[in-house]
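Pulled from Swiss-Prot:
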- Asp492: active site, charge relay system (ACT_SITE)
- His528: active site, charge relay system (ACT_SITE)
- Gly132, Glu226, Arg411, Ser416, His528: 4-[(2-hydroxyethoxy)carbonyl]benzoate binding site (BINDING)
- Asp304, Asp307, Leu309, Asp311, Ile313: Ca(2+) binding site (BINDING)
- Ser225 to Ala: Loss of catalytic activity towards MHET (MUTAGEN)
- Arg411 to Ala or Gln: Almost complete loss of catalytic activity towards MHET (MUTAGEN)
- Ser416 to Ala: Gains a low activity towards BHET (bis-(2-hydroxyethyl) terephthalate); when associated with N-424 (MUTAGEN)
- Phe424 to Asn: Gains a low activity towards BHET (bis-(2-hydroxyethyl) terephthalate); when associated with A-416 (MUTAGEN)
- Asp492 to Ala: Loss of catalytic activity towards MHET (MUTAGEN)
- His528 to Ala: Loss of catalytic activity towards MHET (MUTAGEN)
Amino acid sequence: MQTTVTTMLLASVALAACAGGGSTPLPLPQQQPPQQEPPPPPVPLASRAACEALKDGNGDMVWPNAATVVEVAAWRDAAPATASAAALPEHCEVSGAIAKRTGIDGYPYEIKFRLRMPAEWNGRFFMEGGSGTNGSLSAATGSIGGGQIASALSRNFATIATDGGHDNAVNDNPDALGTVAFGLDPQARLDMGYNSYDQVTQAGKAAVARFYGRAADKSYFIGCSEGGREGMMLSQRFPSHYDGIVAGAPGYQLPKAGISGAWTTQSLAPAAVGLDAQGVPLINKSFSDADLHLLSQAILGTCDALDGLADGIVDNYRACQAAFDPATAANPANGQALQCVGAKTADCLSPVQVTAIKRAMAGPVNSAGTPLYNRWAWDAGMSGLSGTTYNQGWRSWWLGSFNSSANNAQRVSGFSARSWLVDFATPPEPMPMTQVAARMMKFDFDIDPLKIWATSGQFTQSSMDWHGATSTDLAAFRDRGGKMILYHGMSDAAFSALDTADYYERLGAAMPGAAGFARLFLVPGMNHCSGGPGTDRFDMLTPLVAWVERGEAPDQISAWSGTPGYFGVAARTRPLCPYPQIARYKGSGDINTEANFACAAPP
């Protein structure tokens, strides 16, 4: 039974922010489907005074880091549900900063945090992951991802978030590529890589114990993209901090992914039409929306039925990687070759386009042919058409919007490219933002990749050391009962889903029986964290809690399409399956209904 704290007056807040190359399948112990979460244990009565006592100068709160300053400790009223957010309970909000200092670049730095503790607490602690290169403190209502309206706070978890140790509004240097300029300061790099999450977790747990009179029973972390990397990092560096972790689309070796960004830019350049103001090929003009959709349809024509059902989803993504080649594929609309035999038309791709996309998708190599990052998956989510609207999720990273007169793809001139130069290259390479696309075009794949392994002066850790989360030694996390769910969209253009699958296979080889504590769910058609022609909506928190607290491993996770118009239907649900299984049609019933599919080995 929950204990309601009737003396609390609390204020509203809004919600903020194919398999891999290995061959070691992981056995999947069979479990019963997850049940509803058990009622939380009773918590001690708290009060307005207990909340306000967390403010500096009140009470005798001892923080794990003495350099902790509380700036807000206030009651917040319950907030009603809206179209985009679940109702929030009354709660105590505490926000502050840890380790205020001045960096070697002359800019001020601090590790900001925001904590929310509900009046009716379920005894659980929750941290939400960041995004991009962080630098923004979210509302900290505990986003659980998967397109969910519910948040951890709405489910009565105590929730916390951090900005990662720098502030995009403060640490914005236009001469050092803007908001990624924190990379000029060595400590800010370490804070963003791992230190801030350790510091904020400790602070949050201490405040929770003080406020409620006892420690949390279990602790959970959910993040996607950079937040997914943070989750993997926590399981490796700080295995005792969290009992359950969800790591979505993890940029666990993001510095390498940045190298891939330069590779895709240079690979696509020969197909570009026109130049930008700096004389750089307009990568966004290399494929029109219709061209990219034609490629997506050709992938479906080759791969859709490889799972036993032609339904607009490539479930057998492993077989697809071996089967599809744009140079030999057909346009399913007319049965003619996808690659133009003569002049370019609306029904085919030019030989230059085909060569460009094949080179880009194969992944970067140096002059000796050594891979520098992973390959990318051929998947229908590279485009998609809902009504008359083309999916932009994939192209926004590699190409940018077709109608733009400037290069605006994340990997060409956006934060993905900029962060590599200032945050991950050592020493950092500050420059005006107008020069980024040209720098990507001049990237040397023999020399520049060495910079993610380099140290220099006060930069005593390489970016792969402070930011990478590549370890497969999760013994400490496993041995204390930790559980981790990884997920990744097959059409993610930020980080390769095949790279995450390769990590999972390495984990299985290093730790036999890894499926007993870690499982990977690949999502066909989904783009980066969400979107695309796939079932991109799901709740990972409920099955995670069931696994951690009741030992019920997730043998499948229910998912549904956020944009069923991609399939020309009103709704579509499917099971997400633990790698290496895929969703297979049972042979009868509505193909848009999850119950008519089962998780099984690919055909």
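Heads up, the Cβ atoms here are built off N, Cα and C, so glycines get one too.
Listed in chain order, the extra residues whose Cβ falls within 8 Å of the Cβ center of the 4-[(2-hydroxyethoxy)carbonyl]benzoate site residues Gly132, Glu226, Arg411, Ser416, His528 are Ser225, Gly251, Trp397, Gln410, Gly414, Phe415, Ser419, Ala494, Phe495. Relative to His528 (mutagenesis position), the recorded positions with Cα atoms inside 10 Å are Ser225, Asp492, the candidates having been Ser225, Asp304, Leu309, Ile313, Arg411, Asp492. Neighbour density around each Cβ, counted as other Cβ atoms within 10 Å, peaks among the mutagenesis positions Arg411, His528 at Arg411. Cβ-based crowding with a 10 Å cutoff singles out Ser416 as the top-ranked of the mutagenesis positions Ser225, Ser416. For Asp492 (mutagenesis position) paired with Ser225 (mutagenesis position), the C-alpha to C-alpha distance reads 10 Å. Using CA atoms as reference points, the recorded positions Asp304, Ile313, Arg411, Ser416 were checked against Gly132 (4-[(2-hydroxyethoxy)carbonyl]benzoate binding site), and the closest is Ser416. By neighbour count, meaning other C-beta atoms within 10 Å, the densest spot among the binding-site residues Leu309, Ile313 is Ile313. Between the alpha carbons (Cα) of Asp311 (Ca(2+) binding site) and Glu226 (4-[(2-hydroxyethoxy)carbonyl]benzoate binding site) lies a span of roughly 32 Å. Taking the Cα of Asp307 (Ca(2+) binding site) as the reference point, the closest of the recorded positions Ser225, Glu226, Ser416, Phe424 is Ser225. Once the Cα atoms of Gly132, Glu226, Arg411, Ser416, His528, the listed binders of 4-[(2-hydroxyethoxy)carbonyl]benzoate, are compared pairwise, the greatest separation found is 15 Å. Closest in space to Arg411 (mutagenesis position), of the binding-site residues given as Glu226, Asp304, Leu309, is Glu226, taking the CA atom of each residue. Those residues of the chain, other than Asp304, Asp307, Leu309, Asp311, Ile313, with a C-beta within 8 angstroms of the mean position of the Ca(2+) site C-beta atoms are Ala305, Gly308, Ala310, Gly312, Val314, Asp315, Tyr585. Look at the Cβ of each of the binding-site residues Asp304, Asp307, Asp311 and count the other Cβ atoms within 10 Å; the largest number goes with Asp307. When the Cα atoms are compared, Ile313 (Ca(2+) binding site) and Glu226 (4-[(2-hydroxyethoxy)carbonyl]benzoate binding site) turn out to be 27 Å apart.
Note: the Cα of Ser416 (mutagenesis position) and the Cα of Ser225 (mutagenesis position) are spaced 12 Å from each other.
Note on proximity: of the recorded positions Asp304, Leu309, Phe424, the one nearest Ser225 (mutagenesis position) is Phe424, by Cα distance. Note: the CA-CA distance between Leu309 (Ca(2+) binding site) and Glu226 (4-[(2-hydroxyethoxy)carbonyl]benzoate binding site) rounds to 34 Å.
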